[in-house]
Amino acid sequence: MKTPWKVLLGLLGAAALVTIITVPVVLLNKGTDDATADSRKTYTLTDYLKNTYRLKLYSLRWISDHEYLYKQENNILVFNAEYGNSSVFLENSTFDEFGHSINDYSISPDGQFILLEYNYVKQWRHSYTASYDIYDLNKRQLITEERIPNNTQWVTWSPVGHKLAYVWNNDIYVKIEPNLPSYRITWTGKEDIIYNGITDWVYEEEVFSAYSALWWSPNGTFLAYAQFNDTEVPLIEYSFYSDESLQYPKTVRVPYPKAGAVNPTVKFFVVNTDSLSSVTNATSIQITAPASMLIGDHYLCDVTWATQERISLQWLRRIQNYSVMDICDYDESSGRWNCLVARQHIEMSTTGWVGRFRPSEPHFTLDGNSFYKIISNEEGYRHICYFQIDKKDCTFITKGTWEVIGIEALTSDYLYYISNEYKGMPGGRNLYKIQLSDYTKVTCLSCELNPERCQYYSVSFSKEAKYYQLRCSGPGLPLYTLHSSVNDKGLRVLEDNSALDKMLQNVQMPSKKLDFIILNETKFWYQMILPPHFDKSKKYPLLLDVYAGPCSQKADTVFRLNWATYLASTENIIVASFDGRGSGYQGDKIMHAINRRLGTFEVEDQIEAARQFSKMGFVDNKRIAIWGWSYGGYVTSMVLGSGSGVFKCGIAVAPVSRWEYYDSVYTERYMGLPTPEDNLDHYRNSTVMSRAENFKQVEYLLIHGTADDNVHFQQSAQISKALVDVGVDFQAMWYTDEDHGIASSTAHQHIYTHMSHFIKQCFSLP
């Protein structure tokens, strides 16, 4: 992209006890600096809602170490990185023969079959059911024998060959050949009670961030799976109103463990799929949790195959400051799995919880005798440590006052990782490689490729890491490039969004400022979306866009076209975000500051940030607002209920209001248990309802979906009740049958239109 990005340097303002150091900031408003002479259109609310200006992605799926699949004009093409050419893998006309609208596809690892997904029906955040057909690529025809049942919950190819494992009605089945009958692996599945090979609600949302609980061994011989038992888990119930012709609303019931309630139990099994027989039932071998876990409630939180016959399991206590990794080997003579205590690796936290959200996954060397893992070092920063399976101690191979975000690939010579080391900016992401024979030899592969445009990268490696796709997300327009890891040479630009860049030349775009303030000798980063032709001598209304949950990050170098773009471009509102105590990727001291005390420091810091912004000279301190969604809705409500006098108004969407109402895994990670012996007092002292009286001083808009399975409508209902009880005049909006995302087309347009009207009224804008 050839956009003449500008750099804003200099001090925008000064504040008492605050140091402001300005870093390079990409300005998106191109052209004249004279607002009166700029006749270009602004980025409007309609532009956001209708997605007028679309960011182009480049999605690929690696199928070998040098080939990937991608879609173009609805054809599936295969690109050969070695020769630099593309060919048609499957024509769009082929899909027309199926008689169904194909939602997704998946190629078997041996390239012989393609799995076609249709009749997609969403369930929760990750889960869904669908129908599947298998297409034989050699015979160029659908397989009609022994088809996978409709309403299948999950399906996955083995890593090699073309075995299939799938879950239907909460039970697991395996196909050795796509056209042959399935082997049934489990017989205990029961809706909302026993889940085999798939997660229940809380494991899906808070532990695995996935619906699948199946793990193939690398050669496809063994299939590991988890079983979750929700028999004793309490149900959340809510009405689903559906079509207006429905005389009685449906009642949705979901096993949902709230803080302190009965949790699901978990068991883990492995089955040998090479020994399946149509005569006898499959034999699944259980691997039990370590004795240190069995003494109380615990979670299975990670499963990783080390070799064909070695598997690692990570277990976590319900109080999530203690985890154990078991490394288990297959004993062919007995058919059992042996997990030696001598190979257990314990991870603990004395200041908070283990991991960012859960313990990180291990990355094993080829022989399975050692692995690399991200853990906190003595200084409280998350870095890569090298473990040998028979030794307790590990060797850190990275260090510094920055953090490794993730390990991306491991070869015999190098380890590749993403970190935020570059220029000391926590909101940046770059790709590095470290030489395994000499840990002092570290190379940043992305830092200097296009530093003005690209400071936030993610990566996708080919099967053996010979090639990789770099995905730049900002601060400029997204850029996708292909590289060879042999010499780290850039091979080609896959997508540069040049068409969008040309369109945006004709739009008055806002600018983005990324900076930090120093409070109590600690850096806290913030970002500001500034109106076009920003003039620091003028006064602007300011909207604080907040999330502020544990390990969150709002101040980053990502390019976005969103609601804030409209507010800044068209309404001349500054939209700011601030990462205070509790935020992530800056060390445990900051992140663990809110351990066992949600609703305190992260709330206070948003108020203090607004105070400091108002001292910068260009903020109208009589027109400061705050808004947030989910945890951000909670913080917004706690801020407005603080009686600080800083904010005129605010919007809370789907907020938590009392932590005893939220799920056990998330809440207890940060708060412990709501018992007198543990942390009940703070549970009770951190509610929005206890601050109801102070809402008389502000304008408040409360929004929630009635079918929110995550943060239940109950949470907003209790806020509403408390405000009514003390006579607070406030606004409220509910969205019928909408879940936590309020994402249906009509609801999405309505909520952002409604919030825009509220903010404009609050700021006295026309």
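Note that Cβ sites are derived from N, Cα and C of the backbone, with glycine treated the same way.
Every residue here is the original one, so none of the noted swaps is modelled.
Annotated in Swiss-Prot:
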- Asn85 to Ala: Does not inhibit dipeptidyl peptidase activity, interaction with ADA and homodimer formation (MUTAGEN)
- Asn92 to Ala: Does not inhibit dipeptidyl peptidase activity, interaction with ADA and homodimer formation (MUTAGEN)
- Asn150 to Ala: Does not inhibit dipeptidyl peptidase activity, interaction with ADA and homodimer formation (MUTAGEN)
- Glu205 to Lys: Inhibits dipeptidyl peptidase activity (MUTAGEN)
- Glu206 to Leu: Inhibits dipeptidyl peptidase activity (MUTAGEN)
- Ser630: active site, charge relay system (ACT_SITE)
- Asp708: active site, charge relay system (ACT_SITE)
- His740: active site, charge relay system (ACT_SITE)
- His750 to Ala: Inhibits weakly homodimerization and dipeptidyl peptidase activity (MUTAGEN)
- His750 to Glu: Inhibits strongly homodimerization, dipeptidyl peptidase activity, interaction with CARD11 and T-cell costimulation activity (MUTAGEN)
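Mapped onto this structure are the features recorded in Swiss-Prot.
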residue : record                           : Cβ within 10 Å
Asn85   : mutagenesis position             : 9
Asn92   : mutagenesis position             : 14
Asn150  : mutagenesis position             : 12
Glu205  : mutagenesis position             : 22
Glu206  : mutagenesis position             : 21
Ser630  : active site, charge relay system : 19
Asp708  : active site, charge relay system : 23
His740  : active site, charge relay system : 20
His750  : mutagenesis position             : 16
In terms of Cα spacing, which of the recorded positions Asn85, Asn150, Glu205, Ser630, His740, His750 are within 10 angstroms of Asp708 (active site, charge relay system)?
His740
Cα distance, Asn150 (mutagenesis position) to Glu205 (mutagenesis position), nearest Å?
24
Return the member of Asn85, Asn92, Glu206, Ser630, His740 nearest to Asn150 (mutagenesis position) in space, with distance defined Cα to Cα and candidates limited to these recorded positions.
Asn92
Given the recorded positions Asn85, Asn92, Glu206, Ser630, which lie within 10 A of His740 (active site, charge relay system) by CA-CA distance?
Ser630
Using DSSP reduced to three states, classify Asn150 (mutagenesis position) as helix, strand or coil.
coil
Does DSSP put His740 (active site, charge relay system) in a helix, in a strand, or in coil?
coil
Can you grab the distance from Asn92 (mutagenesis position) over to Asn85 (mutagenesis position)? Cα atoms, rounded to a whole Å.
19
Rounded to a whole angstrom, what is the C-alpha distance between His750 (mutagenesis position) and Ser630 (active site, charge relay system)?
18
In whole Å, note down how far the CA of Glu206 (mutagenesis position) lies from the CA of Asn85 (mutagenesis position).
42
